[in-house]
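As written in Swiss-Prot, here are the features:
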- Y31, H60, R122, Y247, P248, S249, N250: substrate binding site (BINDING)
- Q57, Q93, V120, Q165, E215, W256: (6S)-5,6,7,8-tetrahydrofolate binding site (BINDING)
- Y29 to A: Almost loss of activity on vanillate (MUTAGEN)
- H60 to A: Almost loss or loss of activity on vanillate (MUTAGEN)
- R122 to A: Strong decrease in activity on vanillate. Loss of activity on vanillate; when associated with A-147 (MUTAGEN)
- R147 to A: Loss of activity on vanillate; when associated with A-122 (MUTAGEN)
- Y247 to F: Loss of activity on vanillate (MUTAGEN)
Amino acid sequence: MSAPTNLEQVLAAGGNTVEMLRNSQIGAYVYPVVAPEFSNWRTEQWAWRNSAVLFDQTHHMVDLYIRGKDALKLLSDTMINSPKGWEPNKAKQYVPVTPYGHVIGDGIIFYLAEEEFVYVGRAPAANWLMYHAQTGGYNVDIVHDDRSPSRPMGKPVQRISWRFQIQGPKAWDVIEKLHGGTLEKLKFFNMAEMNIAGMKIRTLRHGMAGAPGLEIWGPYETQEKARNAILEAGKEFGLIPVGSRAYPSNTLESGWIPSPLPAIYTGDKLKAYREWLPANSYEASGAIGGSFVSSNIEDYYVNPYEIGYGPFVKFDHDFIGRDALEAIDPATQRKKVTLAWNGDDMAKIYASLFDTEADAHYKFFDLPLANYANTNADAVLDAAGNVVGMSMFTGYSYNEKRALSLATIDHEIPVGTELTVLWGEENGGTRKTTVEPHKQMAVRAVVSPVPYSVTARETYEGGWRKAAVTA
């Protein structure tokens, strides 16, 4: 029997899809190339709240360059977001859904110029765009610049563009020093230009750490020149670079769930897409980790309302999945929250590592990011032991002195309710390479606002953050 060549064949050969993904051998999700730490992850987390940081986003995301007279139509047809009023020098958080209304992924779309866009984000939404560009009769050209290898093994790495963010309460001081004068603070997700070391650099008003800042990018060959200039200008303001260890944990404070399971494994309307996706695609090799267990892969799917993307849904245009979303009552859907994990229970998890007489310790909780799969799914339980939600992104904030997770829970559960998160996997753990033999623990966790950071809740200008759960 020949080896599978596409996702549909992988699924047919793999038996139960949940079992296949929960036992994937892909390993941990890696943020490649960037050094794990430049100082230490605690100081780096502290700096994005108290001084300024340089995030290096050059290597861990797919860049998809989309050009042509149908480029805007391709995006409009595949996104829940409204295309009305979208024009060059504005960006959107692009969210596509399946014909059944479930989220595929998300990313940022930069409207660079007439008929010219770039998507930046994880693979699932990029793959969806490429599929429709190739099969939908659109007059577009696509350049796919894949993320850097997770383990380059000493080989040179090349991208089309470098991508940084300058963030933190003193970020604008750094930015204006670099620029050589006052720089207008544009509205959220608006684009402009600034000067860095004699170069004209494009900018996006953005923030990931709960304070206004800029995302900036340029040709890859100018990366070192730009980076050195930023670090030099930032010295007097306490700016430090953030490594790949701390970087992904910033979303625990700002409230974005980066990795919902792409909801494409079932449904006749998606069969052609599964046949298009190669056997080594993100979707075919990705891993699910956590205590939530169902034999039905669809129980891991989420719709936009469940992870805070309700404000993006606009029925002012035709798009894939519109009919399914129109049939949903948003008020009855699960809602995104932060769960603040109990400190005493966390101490118990770590104490178990030093218990020489126990048969097994609790699942290791890595710091600052505790996820151990591409897609994370821990069961959230109420006092009666009923599953009332799914915890989807987990780690520790040195700024808050808390273990936190981003979750979607039943809509009627108010902020302040104590629930439990079942930490670890059943029966000693699955066969994933990231899972050691362990036992499970029910960790108390209080339903809390999202974003958890007060700064993020009060200063963000865009999208779902203004519709944050606060009560």
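Cβ atoms here come from the backbone N, Cα and C positions, even for glycine.
Within the set of binding-site residues V120, Q165, E215, W256, the entry lying nearest in space to Y247 (mutagenesis position) is Q165 (CA atoms).
Nearest to W256 ((6S)-5,6,7,8-tetrahydrofolate binding site) in space, judged by Cα atoms and limited to the recorded positions Y29, Y31, H60, N250, is N250. Across Y31, H60, R122, Y247, P248, S249, N250, which the record gives as binding substrate, the greatest C-alpha separation is 17 Å. Taking only the Cα positions, the spacing between S249 (substrate binding site) and Y29 (mutagenesis position) is 13 angstrom. Inclusion criterion for the binding-site residues Q93, Q165, E215, N250: a C-alpha placed within 10 angstroms of the C-alpha of R147 (mutagenesis position); this criterion is met by none of them. For V120 ((6S)-5,6,7,8-tetrahydrofolate binding site), the same-chain residues that are 6 or more apart in sequence and have a Cβ closer than 8 Å to its Cβ are Q57, M61, V62, D63, L64, G107, I108, I109, F110, R163. For Y31 (substrate binding site), the recorded positions whose C-alpha atoms fall inside a 10 Å radius of its own C-alpha are H60, out of H60, Q93, R122, Q165, E215.
The least crowded of the binding-site residues Q93, N250, judged by other CB atoms within 10 A of its own CB, is Q93. Long-range Cβ neighbours of R122 (mutagenesis position) (same chain, at least 6 residues apart, Cβ-Cβ under 8 Å): M61, V62, G105, D106, G107, P258, S259, Y282.
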